[in-house]
Amino acid sequence: MFSYYFQGLALGAAMILPLGPQNAFVMNQGIRRQYHIMIALLCAISDLVLICAGIFGGSALLMQSPWLLALVTWGGVAFLLWYGFGAFKTAMSSNIELASAEVMKQGRWKIIATMLAVTWLNPHVYLDTFVVLGSLGGQLDVEPKRWFALGTISASFLWFFGLALLAAWLAPRLRTAKAQRIINLVVGCVMWFIALQLARDGIAHAQALFS
């Protein structure tokens, strides 16, 4: 059964490693050392719920409801554009230290709300967990399916906690004005690139719905 566990671990790692909204947010919270462990835990728990839903049958709901998929897609586009704009605004600020200090004033609940939006308004998360993991894990028997799910969940927990702790450890080097400008520019570009990709997918889905 360990072979199924390591298959899930490898696939989960491959899907979670690329820089996306979730990883960027966890990394930034780690650099700020601001509730970064809590955010890593909440991201991992969110992934646990999504992975279990995808592997144990939830994928059918999303795939059979094109309107729900369209709603998630365009909600994700709007959020990513807003999040990217905030990153660009910080990067272009004449006094980036002051802009970063303003971000640090955010309360716990606002940070949690942003984390939930970054996770649950990202259609790529549903495609990864419901479509990819659902199609692969859903074909397995009950016991192998559990080990496969455990492997992918382990990848999420290891990655998010590792990323948060590594970012916090490197914080003194990454908190400089130059580093903050570069990080925010990269995050803004990635967020807008993903938003454009999602918008293209959303237009294709809309054309399919109304054709």
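Note: Cβ is positioned from N, Cα and C throughout, glycine not excepted.
Per Swiss-Prot, these features apply:
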type	residues	note
MUTAGEN	GLN22 to Arg	Loss of transport activity
MUTAGEN	ASP47 to Glu	Retains transport activity
MUTAGEN	ASP47 to Ala	Loss of transport activity
MUTAGEN	ALA60 to Pro	Retains transport activity
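Rounded to the nearest whole angstrom, the C-alpha distance between ASP47 (mutagenesis position) and GLN22 (mutagenesis position) is 11. Around the Cβ of GLN22 (mutagenesis position), the number of neighbouring Cβ atoms within 10 Å comes to 23. Cβ-based neighbour count (10 Å, all protein chains) for ASP47 (mutagenesis position) stands at 25.
ASP47 (mutagenesis position) falls within a helix when secondary structure is assigned with DSSP.
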